[in-house]
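Trainee: What Swiss-Prot shows for this protein is this:
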{"type": "DOMAIN", "residues": "351-496", "note": "domain 'MATH'"}
{"type": "MUTAGEN", "residues": "Cys34 to Ser", "note": "Loss of autoubiquitination"}
{"type": "MUTAGEN", "residues": "Glu283 to Ala", "note": "Reduces interaction with BIRC2"}
{"type": "MUTAGEN", "residues": "Glu292 to Ala", "note": "Almost abolishes interaction with BIRC2; when associated with A-294"}
{"type": "MUTAGEN", "residues": "Glu294 to Ala", "note": "Almost abolishes interaction with BIRC2; when associated with A-292"}
{"type": "MUTAGEN", "residues": "Lys320 to Arg", "note": "Abolished ubiquitination by the SCF(FBXL2) complex"}
{"type": "MUTAGEN", "residues": "Trp356 to Ala", "note": "Decreased interaction with FBXL2"}
Amino acid sequence: MAAASVTSPGSLELLQPGFSKTLLGTRLEAKYLCSACKNILRRPFQAQCGHRYCSFCLTSILSSGPQNCAACVYEGLYEEGISILESSSAFPDNAARREVESLPAVCPNDGCTWKGTLKEYESCHEGLCPFLLTECPACKGLVRLSEKEHHTEQECPKRSLSCQHCRAPCSHVDLEVHYEVCPKFPLTCDGCGKKKIPRETFQDHVRACSKCRVLCRFHTVGCSEMVETENLQDHELQRLREHLALLLSSFLEAQASPGTLNQVGPELLQRCQILEQKIATFENIVCVLNREVERVAVTAEACSRQHRLDQDKIEALSNKVQQLERSIGLKDLAMADLEQKVSELEVSTYDGVFIWKISDFTRKRQEAVAGRTPAIFSPAFYTSRYGYKMCLRVYLNGDGTGRGTHLSLFFVVMKGPNDALLQWPFNQKVTLMLLDHNNREHVIDAFRPDVTSSSFQRPVSDMNIASGCPLFCPVSKMEAKNSYVRDDAIFIKAIVDLTGL
């Protein structure tokens with residue numbers, strides 16, 4: 001893997017775990033998955049044990065201090081002192097990030113046809129897809145982002161409204177229930193047909209309306225007819241004999257039990273007086289409450305308007321925060337790229353000779369055998385300050401015909417800032433060496449580029465296809481003679497012939 005400076009995971013923290021697996025439009029490879037959340041890596045960090053984690057996941061794990069790597073434990077690869085997750089030894093895996101961000105992606109939201117790369121999805125589409133399902137804060141239902149405003153204003157059953165009659169605040173779902181008790185709700189008189197009579201004055205209208213049907217005054221003694229107010233006198237004249245008969249019958253019944261009447265009469269009179277006093281008191285209270293209800297309704301309407309304004313402000317601020325978070329995330333990525341470039345510049349050479357030290361050889365070899373990190377790229381080096389840009393690629397467990405038996409070493413022509421000034425195809429002799437620490441038996445291989453190969457044409461992407469030696473050095477030779485591996489490190493040297501440049 002390309003060398004990188006060790007940076008705290010917190011510096012790239014975007015408070016988001018890995019990408020959903022449903023984003024990939026191609027078959028998913030295990031190397032792209034976070035060892036913690038098992039989703040696609042987002043801002044990958046590599047621990048010293050070789051496992052990769054999302055920046056968010058690693059920060060969450062390390063929030064309570066250094067931890068054992070659960071992936072090492074699960075895979076049976078735990079090593080004391082190596083399988084430890086800690087901020088000081090984890091570093092941003094920019095090579096893995098570039099691979100992940102270049103993967104083809106499709107939007108997982110139903111109905112959306114967007115396609116692109118993971119990098120484009122994160123920067124331009126994630127969180128902005130019109131088909132994204134979001135939760136309505138009022139009714140808790142799921143609505144598409146593009147329909148959220150219409151839902152909030154027109155369809156949400158919990159949307160805040162004001163009664164059109166009394167202006168009291170009310171949700172849409174409770175509006176019909178409110179109409180049943182609203183003091184300003186318009187009623188229609190069945191007698192005269194007058195409409196839009198407020199409920200609070202309807203009884204006064206009924207008492208005054210000549211067309212309203214009321215009980216006959218003699219209903220207490222047995223007359224059950226309902227008569228219009230204006231015809232009440234005619235009814236009493238027409239039913240005079242019947243009313244007198246009812247009165248006589250009632251009188252005779254009362255006369256038959258005078259003791260009971262004498263006992264009940266004063267008690268009923270007293271109760272009536274008490275009830276009349278209470279009614280008068282309650283009427284005064286109702287008047288006060290009506291005025292208070294009107295005042296509260298006006299206040300509630302003002303609060304409702306202010307609430308809507310506040311909600312609009314909150315939504316606008318929330319959008320700004322999201323934009324700022326996205327902007328900070330992009331700046332963090334740019335900063336990581338700059339850190340990577342500075343780190344590479346510190347070890348770059350400009351004379352065509354490059355010595356690459358690979359530390360932690362034992363661990364990196366185990367990772368290559370396990371398939372977690374099969375290849376490692378060196379920092380870039382140059383033939384001159386304005387010359388060709390190159391790097392090395394090594395497979396510690398071999399590649400192709402050398403897999404499992406040899407160390408494979410390749411030479412890579414990279415896209416440089418001055419390619420337009422250089423001669424193409426690249427045609428300089430390349431010598432590759434595995435250095436013997438005793439300076440006696442260096443493993444050496446050299447080749448002159450095949451100018452017809454695409455590996456040595458002017459690069460159109462970050463780097464050309466690697467070319468070199470899949471059978472560079474047998475693993476058995478390295479293990480049998482400890483002069484190649486010393487202090488758990490090996491040194492690889494590349495020499496580019498500058499003749500003709």
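For all residues, glycine too, the Cβ spot is worked out from N, Cα and C.
Give me the structural setting of these features: burial, nearby parts and distances.
Mentor: Taken together, the residues in the domain 'MATH' (351-496) have a mean pLDDT of 92 on the 0 to 100 scale.
Less than 8 angstroms from the CB of Cys34 (mutagenesis position) sit Pro17, Gly18, Ile40, Leu41, Arg42, Pro44, Arg52, Tyr53, Cys54, Cys57, each of them six or more residues away in the same chain.
According to its DSSP assignment, Glu283 (mutagenesis position) is helical.
Annotation for Glu292 (mutagenesis position): no same-chain Cβ neighbours under 8 Å separated by at least 6 residues are found. In the three-state DSSP scheme, Glu292 (mutagenesis position) is classed as helix.
All chains included, 15 other C-beta atoms sit within 10 angstroms of the C-beta of Glu294 (mutagenesis position).
Same-chain residues at least 6 positions away in sequence with a Cβ under 8 Å from that of Lys320 (mutagenesis position) are not found in this chain.
Around the Cβ of Trp356 (mutagenesis position), a 10 Å sphere holds 21 further Cβ atoms from the protein chains shown.
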Trainee: On the three-state reduction of DSSP, what should I expect for Trp356 (mutagenesis position)?
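Mentor: Note: Trp356 (mutagenesis position) is in a strand by DSSP.
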Trainee: How long is the line from the C-alpha of Trp356 (mutagenesis position) to the C-alpha of Glu294 (mutagenesis position), rounded to the nearest angstrom?
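Mentor: Rounded to a whole number, the Cα-Cα distance is 84 Å.
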Trainee: About how far apart, in whole Å, are the alpha carbons (Cα) of Glu294 (mutagenesis position) and Glu283 (mutagenesis position)?
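Mentor: Glu294 (mutagenesis position) and Glu283 (mutagenesis position) have their Cα atoms 17 Å apart.
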Trainee: Going by DSSP assignments with H, G and I as helix and E and B as strand, what are the residue counts for the domain 'MATH' (351-496)?
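Mentor: With helix first, then strand, then coil, the domain 'MATH' (351-496) has 25 helix, 55 strand, 66 coil.
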Trainee: Reduced to three states, what secondary structure does DSSP give Lys320 (mutagenesis position)?
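Mentor: Where Lys320 (mutagenesis position) sits, the three-state DSSP reduction gives helix.
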Trainee: Determine the Cβ neighbour count for Glu283 (mutagenesis position): the number of other Cβ atoms within 10 Å of its Cβ.
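Mentor: So the number of other Cβ atoms within 10 Å of Glu283 (mutagenesis position) is 10.
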